[in-house]
Amino acid sequence: MPTAPLRITVIGSGVIGLSAAHELAAAGHQVTVAYDQELAECVSSVAAAIWFPYHSENSPAADKLLADSLARFEQLSEHPETGIDLRRGLNVDHLPGADRSWTRIVAGTEEASPADLPDGAHAGVWATVPIITMSTYLGWLRGRVEELGADFAKGTVTDLAQLKGGADLVVLAAGLRGGELLGDDDTVYPIRGQVVRLANTKNLTQWLCDDNYPDGVSYIIPRREDIIVGGTDTANDWNREVEPQTSIDILERAAKLVPELEGLEVLEHKVGLRPARETIRLEHVAGHPLPVIAAYGHGGAGVTLSWGTAQRVAELAAQLAGEPAS
């Protein structure tokens with residue numbers, strides 16, 4: 001328990017907001033999660049989701065977030081109700097020069113042999129990483145946050161001043177709206193992602209990713225009952241509508257990489273806007289009606305970075321505990 005529990009409002013109930021709320025409530029703070037989207041509507045629900053630093057910055061600070069998150073997901077995978085499974089798969093490079101820095105964080109990675117690679121692939125690496133079924137995981141995580149005593153308040157926060165008097169600290173995990181709410185950051189932009197969800201009637205378990213594919217990013221992520229097939233990564237594209245031709249292209253690329261996908265039933269087409277920024281913003285921000293911790297700009301790696309981010313948010317809150325609201 002902190003020496004001076006704070007009243008903390010977390011803005012955002014995606015995977016970053018819920019993870020932060022979990023760590024803050026577990027530390028004994030009085031937490032309220034302010035949200036304007038149901039779990040099924042938020043971009044986190046569109047995530048594949050695989051532990052992989054996709055569109056994430058390459059820095060020592062980010063590496064720590066990655067490692068801390070990986071350790072937590074591995075721990076949680078021991079509990080089936082979380083929706084997390086550790087699965088082996090292949091990260092493929094069709095072009096040379098791919099960033100392999102993430103492999104130093106994952107135990108047991110190994111170089112793929114030429115026989116393992118799809119046609120035209122330059123190289124590949126085998127790894128066992130967490131695969132998260134988000135429809136299960138987000139519900140489980142919200143339930144845990146509620147069990148820890150946090151409250152949830154639906155509504156849109158348009159100005160941080162709205163929260164003065166009702167909170168000692170704000171955690172801003174609002175994704176694309178993060179910079180807008182702070183008013184000092186116009187560097188946040190969307191990276192549009194479109195995916196197709198297939199029925200996993202063939203009980204596939206091995207994942208495959210190629211974020212360096214010449215014809216477009218491709219990934220096949222088998223989960224417990226479905227397979228997420230992607231995708232797109234179009235920067236500054238605000239279109240939230242499904243583009244039918246894009247889905248056709250996604251499935252054609254994926255079938256070349258994993259022929260077993262042929263004939264599987266299409267369950268759903270989904271679009272999400274990843275909240276990107278050149279660097280993750282994870283810091284105490286002064287100069288507002290009350291203290292703010294910014295936690296946004298995770299790009300396509302929100303799930304991958306979520307627990308490390310949450311732990312850092314809790315550390316920053318502990319540093320602020322006992323300080324009066326400005």
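The backbone N, Cα and C atoms fix where each Cβ goes, glycine too.
Listed in Swiss-Prot for this protein:
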- GLY14, VAL15, ILE16, ASP36, SER44, ALA48, ALA49, ILE50, VAL157, ARG274, GLY299, GLY300, GLY302, THR304: FAD binding site (BINDING)
- TYR219, ARG274, GLY300: D-proline binding site (BINDING)
- TYR219, ARG274, GLY300: D-serine binding site (BINDING)
- LYS256 to Thr: Improves catalytic efficiency (MUTAGEN)
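Sequence features annotated in Swiss-Prot and their locations in the structure.
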{"residue": "ILE16", "record": "FAD binding site", "contacts (Cβ under 8 Å, 6+ apart)": "SER44, ALA173, GLY175, ALA295, TYR296, HIS298, GLY302, LEU305, SER306, THR309, ALA310"}
{"residue": "ALA49", "record": "FAD binding site", "contacts (Cβ under 8 Å, 6+ apart)": "ILE131, ILE132, MET134, TYR137, ILE221, ILE228, VAL303, THR304"}
{"residue": "VAL157", "record": "FAD binding site", "contacts (Cβ under 8 Å, 6+ apart)": "ILE11, ALA34, ASP36, LEU163, ALA174, LEU181"}
{"residue": "LYS256", "record": "mutagenesis position", "contacts (Cβ under 8 Å, 6+ apart)": "PRO118, ASP119"}
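Site extent for D-proline: among the recorded binding residues TYR219, ARG274, GLY300, the largest C-alpha separation is 16 Å.
The secondary structure of GLY299 (FAD binding site), as reduced to three states from DSSP, is helical. You'll find the Cα of GLY300 (D-proline binding site) roughly 13 Å from the Cα of GLY14 (FAD binding site).
Considering only the residues assigned to FAD binding, GLY14, VAL15, ILE16, ASP36, SER44, ALA48, ALA49, ILE50, VAL157, ARG274, GLY299, GLY300, GLY302, THR304, the longest pairwise Cα distance works out to 30 Å.
Of all the Cβ atoms in the protein chains shown, 28 others lie within 10 Å of the Cβ of GLY302 (FAD binding site). A Cα-Cα distance of 22 Å separates TYR219 (D-proline binding site) from GLY14 (FAD binding site).
Other Cβ atoms within 10 Å of the Cβ of ARG274 (D-proline binding site) number 23 in total over all chains.
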